[in-house]
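Annotated in Swiss-Prot:
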DOMAIN    249-522  domain 'Dynamin-type G'
BINDING   SER262, GLY264, LYS265, SER266, SER267, GLY281, LYS428, ASP430, SER457  GTP binding site
BINDING   SER266, THR286, ASP359  Mg(2+) binding site
MUTAGEN   ASP559 to Ala  Impaired mitochondrial morphology
MUTAGEN   LYS562 to Ala  Impaired mitochondrial morphology
DOMAIN    815-909  domain 'GED'
MUTAGEN   PHE840 to Asp  Abolished GTPase activity
Amino acid sequence: MSAQLRAAAAITPAARRVISGPAAVRRFHHYHHLPTGGIQRVEIAARGLRRSVQFPALANAYHNNAVIVRNASFTRLLPKLALKFIRVPALFGGMMLGAVGWVQYQAIKVSNSAQEFYGNIKATVADTAFSVWSSAVDIAEQTKRGWENTKNQFEIPEWLDRIMKGEGLAGEGSGSGEGGPNGGPEPPRQSRAGAATVAGASATVYGYGASDNDDRTPEEIMRDDNMMFITKKMIEIRNLLQKVGQGSTVTLPSIVVIGSQSSGKSSVLEAIVGHEFLPKGSNMITRRPIELTLVNDPEAKVDYGEFPDLGLARVTDFSLIQKTLTELNQSVPESECVTDDPIRLTIHSPNIPDLSLIDLPGYIQVAGENQPRELKRKITELCDKYIRGPNIILAISAADTDLANSTALQASRRVDPRGERTIGVITKMDLVEPEKGAAILSDRQYPLKLGYVGVISKLPPQSGLFRRDTGNLLASINRNEKNYFGSHPTEFGPDSGVSTGVMTLRKKLLQVLEQQMSSKLNETTEAIQRELEETTYQFKVQYNEQPMSAESYLAASLDDFKHQFHEFASSFGRPQLQTLLKDALDQKVLDQLAARYWNRPIEDLSPAPREPDNIIDLPKADPDSPYWHRQLDTACSGLTRLGVGRLAATVAASAIQQHVEKLLDKSSFAKHPSARKVISDAAATVLADRSYATSDGIEISLKPYKFDPDIQPNEWAQGREHVVGVLQAELEQCQAAMKALENSVGGRKKLKEVMSFVDKARKGEIIVEGDHPSGAGGFSAALLARGREAVFLRDRADILSLRIQAAKSRQCKTLTNKYYCPEVFLDAVATKLAQTAVLFLNVEMLNDFYVRFPREVEAKLHEHMHAGGGLEKFAREDPKVRRHLDLIRRKELLETVLGKIEELHRISSGTAGTLGLRGAGDLKKRIGAPSSSGRRSFF
C-alpha cells in the first residue's frame with residue numbers, strides 16, 4: 001500500500017465520525033472499478049487529498065481524537081503528482097498524433113488508387129471508342145462498295161426501289177403541289193435508312209453487331225432478308241390456320257423441341273430468344289406444351305411477351321413471364337402431371353428471328369416417388385402427338401451422353417426414320433474433349449439430313465459480388481461460344497465441316513422452317529380452297545348468305561326487346577295498376593274483418609267460452625251498440641294506417657318486374673343468362689330509385705282519409721256490389737281447403753268423425769283434459785289437429801255465407817247502416833284509397849319507368865358487353881348464333897389466308913429478279929410460282 005493510500009485510510013475514520021454527527025450535511029460514496037495502473041492510483045490519491053483539506057470540521061476532529069498521521073508529507077507527494085499529471089496528457093497527445101498520421105496515410109493511398117483507376121478507365125474508354133469508330137467507318141465503306149457492286153450486277157425491282165426512295169407509302173409523291181425549286185412537283189424524298197438498312201435487316205438476327213464484320217455478300221444479305229420476310233408471312237398464315245380450327249387437314253409446320261430433362265433443352269430455347277424466361281427447378285416443371293411464337297419487330301423499343309389466351313399484353317419483365325409460366329404449369333394436378341392443353345406465348349423483339357417453336361415436357365427414364373407410374377407413357381404420347389409430320393423436330397442431346405441412349409433421337413427415328421425433318425442439337429460441348437465433340441457433330445452412325453449443331457447454351461457460373469446481366473444473354477453466350485470454338489480451330493473451324501453456335505442454329509432453324517413451310521404451301525393452298533368452297537356452300541344453304549356479327553346480333557335482340565316493351569307499355573297503365581292495388585287492399589280488408597268479426601280460433605279441445613257479441617247476431621244488434629261501433633272504427637283505422645303508400649309502390653314495382661321477366665322469357669335474351677340478369681337488374685334499379693318518393697307522396701295524399709274516409713252513396717253502392725264477389729271468392733277458398741283436408745285424412749267420413757268429436761268436446765259433452773301427444777277419443781294428435789282445422793273452416797264458411805246474404809239484403813242498401821255492413825264500408829274505403837294512390841303511381845313511378853328503363857338497359861348492356869370480351873361471349877351463348885358466327889369467321893379467315901398467299905406470291909415474284917436466275921427458280925419452286933404455261937401451280 002502506497003503512502004497516499006495509507007494517508008487516506010488514516011483520515012477516513014475521523015471523517016466518518018464527523019460526518020455521522022448532527023452537523024453532517026452530505027455523505028460521499030466513492031466506487032473504484034478496474035484499477036488500471038498509475039493513472040487510476042493518481043486519481044485516488046488526489047481524491048483522498050481533497051477530502052483531507054476540504055472540510056473544516058476535520059481540524060476539530062484531529063484535536064479531539066489525537067490521531068497522529070505520520071506519512072502525510074506533501075513534499076514527497078506533490079512532485080510525483082505533478083510528474084504523473086504531465087505523463088497523462090503526453091500519452092493522449094502521442095496517441096492522437098499517431099491516429100492523425102495513420103488517417104493521412106490511408107487518405108493518400110486511396111487518392112493514389114482513385115487516380116490510377118480513373119486513368120485506366122479513361123484509357124480503356126478512349127481505346128474502345130476509337131476501335132468502335134474505326135470499325136464503323138470500315139463497315140460503312142465496305143457496305144457502300146458492296147452495294148455499288150450489287151447495283152451494277154443486279155436489277156433492283158420497282159417495289160424495292162420505291163422503298164429506298166421513300167415512295168413506298170400510299171399518298172406520298174403523287175401530289176400536284178408546288179414544292180419543287182421551280183414551282184413544279186416536289187422531287188421524291190430519299191430514304192434516310194438507305195441501302196444499308198434494307199440490306200442489313202437480318203444482321204441483328206444473325207448476330208452481326210457494330211463491331212463484327214458481316215462477311216455475307218450482298219446477294220446473301222438480300223436472300224436472308226427475303227427469307228425472313230417470307231417466314232414472317234408464313235407464320236402469320238399458320239396462326240390464321242390455327243384459328244380456323246382445321247389442324248388435321250390444313251396446317252403448316254412448326255419446330256417441336258424435344259429432349260430429356262437433363263439435356264439442356266430449356267437453355268437452348270432461352271439462348272435462341274436471348275432471355276431467361278422458362279421455369280427452372282430440379283423436378284419436372286414443364287407440364288403443358290408451350291407454343292412459342294417469336295416475332296421479329298424492328299419497331300419494338302424493348303423486348304416483351306404476350307399471353308393471348310390470358311389477355312396479358314406487353315409484359316417487358318421476363319421474370320414475370322417465367323413466374324406466369326410456372327404458375328400455369330403448376331395448375332396441372334399432381335395426379336395428372338401432364339396435359340395437352342397448350343400455353344401460348346408470343347415474344348416480340350428486334351433481335352430474334354420469326355420462328356414458331358413448341359416446347360414439350362422432357363423425357364424421363366423413371367417416374368419419381370410422388371409421380372404416377374404412367375407419367376413416362378403420358379410424356380411419350382404427348383411428344384409423339386406433336387412430332388408428327390409436317391412439324392420440324394429439334395432433337396436436343398447432351399454431348400456428355402452417348403447418342404445411342406438419346407431419347408430425343410430415338411423418338412425422332414420412330415416418326416422420321418430418314419431424318420429429313422430432324423435437326424440434332426448437341427449441348428454442353430465444353431464438357432467433352434474437342435475431338436470427341438467434333439466426332440459427335442460429324443456422326444455417321446445416326447445421320448440426319450439437316451445435320452447437327454453444337455452449342456454451349458448455358459454460361460459458366462460467374463463468381464464475385466456482381467451477377468451477370470441477363471438482359472444481354474445472347475451476346476454473352478455468343479461471346480462464350482466464340483471463345484471456346486475459336487480456341488479449337490482444327491475441330492470447329494470453318495474448314496472442319498461442322499456447325500457450331502447458337503447463331504448458326506438460329507439461321508438453320510429459320511432456313512429449315514421457311515423451306516418446310518414453302519414446300520407445304522401448295523398442298524395447304526389446295527386444302528384451303530376446298531375448305532373455302534365447302535364453307536361458302538354451307539353458308540349459302542344454311543343461312544342464305546345472311547351476314548351476322550356479335551354487334552348486329554345484340555342490336556337485333558335489343559330492338560326486338562324494345563318493341564315488345566313498347567307494346568307492354570301501351571297496354572299497362574293506370575287502370576291495370578288500380579286493379580292490382582285494389583286486389584291487394586281487398587286482402588287487407590279480409591284480414592281486418594277476420595281479426596275483428598270472423599275469427600273463432602280453436603286452440604284445444606276445452607269447452608268454448610260464450611261470446612256476448614256474435615257476428616251472427618249483428619243484423620239484430622242495437623244500432624248504437626258501442627261494441628260494434630268500436631269494431632268498425634278500429635278496422636277502418638287499421639286499413640287506412642297500414643302503410644298504403646309502401647304497399648302501392650311494392651305492388652306496382654312487383655307487377656312491372658314480373659312483366660319485364662315475361663318479356664325476357666319471350667325474347668332472345670332468354671338464352672343469355674348474363675344479359676338477362678343485366679336487364680332485370682336495370683329494371684329493379686329504376687323501380688327502386690322511385691319507390692321511396694312514390695310511397696311518400698301517396699302517404700301525404702291519403703292523410704285526410706285517415707281521419708274521415710268521406711264515403712259517398714255511389715261509392716257505397718259500388719262497394720256493396722264488389723264485396724259480394726270478394727266474399728264469394730273467400731268462401732270458395734274455404735271450401736277448397738276443406739276438400740284438401742278430406743283427402744289428407746282418408747275421406748269425408750273419417751273427417752266428419754273427427755269433427756264430431758271436436759264439436760262434442762267444445763260443447764262440453766266430452767271432457768278432454770289437456771292436449772295429449774297420444775291423442776284422445778281413439779284419434780291421434782295429428783288427426784285431432786286436422787279436425788280442429790276442419791271445424792274452423794266450416795265455421796268460417798258458415799259466417800261467409802251469412803255475410804254474403806247480409807250484403808245482398810235491404811239492410812246494407814244505404815250508407816246509414818254501415819255498422820251493420822262492415823264489409824261494404826271497408827271495401828268502399830279500400831276503393832277510395834286505391835283510386836287516390838294510383839294517381840301518384842302512374843305519374844311518379846310508371847311513366848318515369850317507361851322513359852328511363854330503355855336508356856338504362858342500353859347503358860348497362862354496353863358496360864357489360866365491353867368488359868372482358870362480353871360481346872363475343874354473349875353472342876356465342878346461343879348455339880344457333882354460335883354456329884352462324886363460326887361459319888362466317890371460318891369463311892373470312894380462309895379468304896384472308898388465300899389473300900396472304902396471293903400477296904406472298906406477288907412479293908416473291910418481285911424479289912426473284914434480285915436473287916439471280918438460280919435463286920429465283922428456287923424461290924418460285926418453294927412458294928408455288930406460276931408455271932411456264934402462265935397458270936399458278938396451286939390455283
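Cβ from N, Cα, C; glycine included.
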For the domain 'GED' (815-909), what is the mean per-residue pLDDT, to the nearest integer? 88
To the nearest whole angstrom, what is the C-alpha distance linking THR286 (Mg(2+) binding site) and ASP559 (mutagenesis position)? 50
Take the C-alpha atoms of LYS265 (GTP binding site) and ASP359 (Mg(2+) binding site) and report the distance between them in angstrom, rounded. 9
Under a three-state reduction of DSSP output, how is LYS265 (GTP binding site) classified: helix, strand, or coil? helix
Which residues, sitting 6 or more apart from SER266 (Mg(2+) binding site) on the same chain, put a CB under 8 Å from its CB? LEU278, PRO279, LYS280, THR286, ASP359
Would you count the other C-beta atoms found within 10 angstroms of the C-beta of SER267 (GTP binding site) for me? 22
Closest by Cα to LYS562 (mutagenesis position), out of the binding-site residues SER267, LYS428, SER457, is SER267
Please report the three-state DSSP label of PHE840 (mutagenesis position). helix
If you count the C-beta atoms lying within 10 Å of each candidate's C-beta, which of the binding-site residues SER262, THR286, SER457 ends up with the smallest number? SER262
Give the helix, strand or coil assignment DSSP yields for ASP559 (mutagenesis position). helix
Using a 10 Å radius around its CB, how many other CB atoms surround LYS562 (mutagenesis position)? 16
Counting each residue once, how many in the domain 'GED' (815-909) are helix, strand and coil under DSSP? 84 helix, 0 strand, 11 coil
Which one of these recorded positions, ASP359, ASP559, has the sparsest Cβ neighbourhood, judged by other Cβ atoms within 10 angstroms? ASP559
Fewest other C-beta atoms within 10 angstroms, as judged across LYS265, LYS428, which are the binding-site residues: LYS428
For PHE840 (mutagenesis position), which residues of its chain lie six or more apart in sequence with Cβ-Cβ distance below 8 Å? ALA648, THR694, GLY697, ILE698, SER701
In Å, rounded, how far does the Cα of ASP559 (mutagenesis position) sit from the Cα of SER457 (GTP binding site)? 62
